[in-house]
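Below you'll find the structure, written out as structure tokens, and then a few comments.
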Amino acid sequence: MASKKHVVCQSCDINCVVEAEVKADGKIQTKSISEPHPTTPPNSICMKSVNADTIRTHKDRVLYPLKNVGSKRGEQRWERISWDQALDEIAEKLKKIIAKYGPESLGVSQTEINQQSEYGTLRRFMNLLGSPNWTSAMYMCIGNTAGVHRVTHGSYSFASFADSNCLLFIGKNLSNHNWVSQFNDLKAALKRGCKLIVLDPRRTKVAEMADIWLPLRYGTDAALFLGMINVIINEQLYDKEFVENWCVGFEELKERVQEYPLDKVAEITGCDAGEIRKAAVMFATESPASIPWAVSTDMQKNSCSAIRAQCILRAIVGSFVNGAEILGAPHSDLVPISKIQMHEALPEEKKKLQLGTETYPFLTYTGMSALEEPSERVYGVKYFHNMGAFMANPTALFTAMATEKPYPVKAFFALASNALMGYANQQNALKGLMNQDLVVCYDQFMTPTAQLADYVLPGDHWLERPVVQPNWEGIPFGNTSQQVVEPAGEAKDEYYFIRELAVRMGLEEHFPWKDRLELINYRISPTGMEWEEYQKQYTYMSKLPDYFGPEGVGVATPSGKVELYSSVFEKLGYDPLPYYHEPLQTEISDPELAKEYPLILFAGLREDSNFQSCYHQPGILRDAEPDPVALLHPKTAQSLGLPSGEWIWVETTHGRLKLLLKHDGAQPEGTIRIPHGRWCPEQEGGPETGFSGAMLHNDAMVLSDDDWNLDPEQGLPNLRGGILAKAYKC
């Protein structure tokens with residue numbers, strides 16, 4: 001095996017292509033690619049990728065299957081066992097649970113975006129077994145964006161930096177260590193004269209690079225977009241030909257945006273009306289214009305409307321036909337993930353049992369059913385797996401786990417997913433996990449979720465596995481990632497676990513691929529190549545449908561056109577047009593509560609050295625950002641009597657957490673930023689330490705998933721604007 005490999009870094013979710021080389025001492029050196037690449041510009045490597053081998057070889061990595069032999073869940077009494085014993089016992093217990101409660105009693109949380117090695121086989125296993133209850137943190141991070149894109153224009157839309165003359169950024173905190181490849185794409189675009197509009201309450205480095213910076217109030221993005229649409233329509237700046245030929249609902253949209261004149265939008269957002277108009281005109285006239293994905297609008301009370309309004313902005317200025325935006329499709333080189341997943345094997349009565357169907361159906365099988373025929377017409381697949389699809393609602397899943405209503409969920413798998421910390425209302429997630437008869441965790445470290453498991457199975461590292469991207473449909477390009485070294489210890493790939501369990505559950509005939517390499521060869525079989533040859537090409541662009549040409553097939557919506565007025569949302573009983581409603585817990589909507597909780601909370605803002613709840617183990621990455629930090633503007637901190645460098649409590653009506661305070665002039669006055677995913681792996685596990693600090697430091701302790709705090713269409717929690725908080729000394 002050659003020592004130098006071409007690898008897709010999976011340290012975060014941007015997936016930069018890097019080179020990896022095994023040195024004489026056995027350590028792996030990762031560095032930026034040396035040749036031109038269509039998806040990754042030169043010098044695109046961050047500190048997480050540079051130090052990836054320190055995580056792979058960390059002394060605390062789980063290298064062998066472990067069984068908790070304690071008398072109660074969460075008791076840290078671990079016994080090393082074999083894979084065969086673990087799989088045999090898991091299968092036996094799962095069979096008993098299914099016999100008693102039905103297959104829907106299995107719930108699964110999976111992280112697809114950083115794993116990318118099972119190619120739909122987990123959903124295949126669940127569908128054949130009869131469980132619809134798969135969920136992911138993608139429910140509130142890009143997966144929901146993809147869902148909204150689908151109902152609006154059939155598929156997820158990618159911004160093309162190289163083909164854009166104007167970029168609209170929404171709270172994207174790019175840097176040399178955060179989405180570095182896109183940061184380099186941005187700098188290259190600006191160098192050639194591309195315009196940049198930035199919407200961000202914080203004065204970030206990217207905001208300082210902008211032609212127009214709109215420091216809007218947290219959570220008011222939907223209102224600002226509606227104001228921009230108002231300007232573009234009323235000033236006749238839209239692409240009339242595209243709107244007339246390929247959009248439906250324009251007149252209804254035009255009527256709706258009259259409710260959002262610039263003076264009203266300025267009052268809502270806190271931005272200058274003239275600057276909003278200037279941004280709208282720039283976006284419409286500096287064509288082609290694009291809006292790269294940003295997580296901020298995935299996590300708001302008005303999330304669905306904010307995402308819908310972005311789709312509409314792209315459409316009415318012609319971005320889908322001038323090269324600025326690319327509508328994806330199942331990759332032409334690959335067997336569709338949807339075919340592998342076998343959604344048709346899941347009975348209709350089980351689809352209707354998917355948790356969340358009755359309360360927040362949009363992202364479930366029921367909500368997506370209106371897109372089955374259009375997807376089959378355009379893409380040849382009925383169940384289009386576009387960046388996470390057909391998901392159980394996380395709140396409904398954890399509630400069923402905790403309360404056994406509307407029915408019991410008694411077995412839970414966390415696959416590359418720190419599920420305890422990954423969703424809002426961590427208290428309820430803990431109750432749900434404690435109420436399980438079987439918890440299985442597949443991961444690299446003893447995470448807080450793993451500490452609650454019956455079995456912890458050692459997962460492989462991205463330097464230890466070959467990968468064919470993507471692991472979902474709708475991405476117009478793909479990359480191959482070569483295996484650099486064999487997995488450490490007894491670590492296995494995700495497909496190994498899925499297939500071996502499927503065999504023990506009587507499903508072997510549906511898993512004909514004996515190992516991951518056979519599965520990869522099946523996935524790439526349309527090319528006529530096998531992995532040994534295919535991996536050498538490094539990247540591959542998909543052949544996309546002709547959506548909008550003279551013989552265009554249209555998009556995969558019920559009308560075949562971009563639905564400015566959504567027939568899918570109308571059918572589900574939702575507002576078919578975007579809107580802005582003030583969240584129920586702000587200083588405007590609840591001034592009395594704001595007297596006790598005077599701060600507006602913002603959860604997130606990525607840090608350089610970690611990704612979500614990963615890479616907090618002691619070492620070079622943790623040393624860069626050792627503590628969980630809250631950010632307050634110096635004036636706000638002074639008014640509260642809170643000096644920088646002291647530990648504080650941050651409290652909402654839902655809970656509180658302990659953080660180290662740092663004064664930050666970029667943080668808007670009257671607001672507080674809290675980090676996501678912080679815990680202390682160096683601490684002992686178990687309930688005595690709050691599962692290594694997770695119950696003390698993680699943002700989900702203060703984030704409610706009650707109905708008042710959920711986006712009404714998607715049923716996802718508001719994390720980024722519209723939650724009142726207070727801060728005080730410990």
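For all residues, glycine too, the Cβ spot is worked out from N, Cα and C.
So, quick note: what you're seeing has the original residues, none of the substitutions.
The model shown is predicted, which means the values in this text are computed figures rather than measured ones.
Listed in Swiss-Prot:
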ACT_SITE  D13  active site
BINDING   C9, C12, C16, C46  [4Fe-4S] cluster binding site
BINDING   K48, 111-114, C141, 172-173, 177-179, 199-202, 218-221, S296, Q300, 416-418, 422-423, 442-444, D460, R465, 602-613, H676, D699, R720  W-bis(molybdopterin guanine dinucleotide) binding site
MUTAGEN   D13 to E  Does not affect catalytic activity
MUTAGEN   D13 to A  Almost abolishes catalytic activity
MUTAGEN   K48 to A  Does not affect catalytic activity
MUTAGEN   I142 to A  Strongly impairs catalytic activity
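Rounded to a whole number, the distance between the Cα atoms of C46 ([4Fe-4S] cluster binding site) and R465 (W-bis(molybdopterin guanine dinucleotide) binding site) is 21 Å. Take the mean position of the Cβ atoms of C9, C12, C16, C46, the recorded [4Fe-4S] cluster site; other residues of that chain with a Cβ within 8 Å of it are Q10, S11, I14, N15, V18, S44, I45, K48, S49, W179, V180, S181.
Close to C16 ([4Fe-4S] cluster binding site) in the fold, though at least 6 residues off in sequence, lie V8, C9, T40, S44, I45, C46, S49, V180, S181, each with a CB less than 8 Å from its CB. For the recorded positions C12, D13, K48, I142, a Cα to Cα distance of within 10 angstroms from D200 (W-bis(molybdopterin guanine dinucleotide) binding site) holds for none.
Of the recorded residues, E607 (W-bis(molybdopterin guanine dinucleotide) binding site) and K48 (mutagenesis position) place their C-alpha atoms 11 Å from one another. G422 (W-bis(molybdopterin guanine dinucleotide) binding site) sits 15 Å from C12 ([4Fe-4S] cluster binding site), counting Cα to Cα. Counting every protein chain shown, the number of other Cβ atoms lying within 10 Å of the Cβ of C12 ([4Fe-4S] cluster binding site) is 22. The Cβ of E607 (W-bis(molybdopterin guanine dinucleotide) binding site) has 20 other Cβ atoms within 10 Å, all protein chains considered. Annotated pair K48 (mutagenesis position) and C12 ([4Fe-4S] cluster binding site), C-alpha to C-alpha distance, rounded: 8 Å. Taking all protein chains in view, 26 other C-beta atoms sit within 10 angstroms of the C-beta of C9 ([4Fe-4S] cluster binding site).
Rounded to the nearest whole angstrom, the C-alpha distance between C12 ([4Fe-4S] cluster binding site) and S613 (W-bis(molybdopterin guanine dinucleotide) binding site) is 11. Considering only the recorded positions D13, D221, S613, the residue whose Cα is spatially closest to the Cα of I142 (mutagenesis position) is D13. The separation of D13 (mutagenesis position) from K172 (W-bis(molybdopterin guanine dinucleotide) binding site), Cα to Cα, is 14 Å. In this structure the alpha carbons, written CA, of D221 (W-bis(molybdopterin guanine dinucleotide) binding site) and D13 (mutagenesis position) are 23 Å apart.
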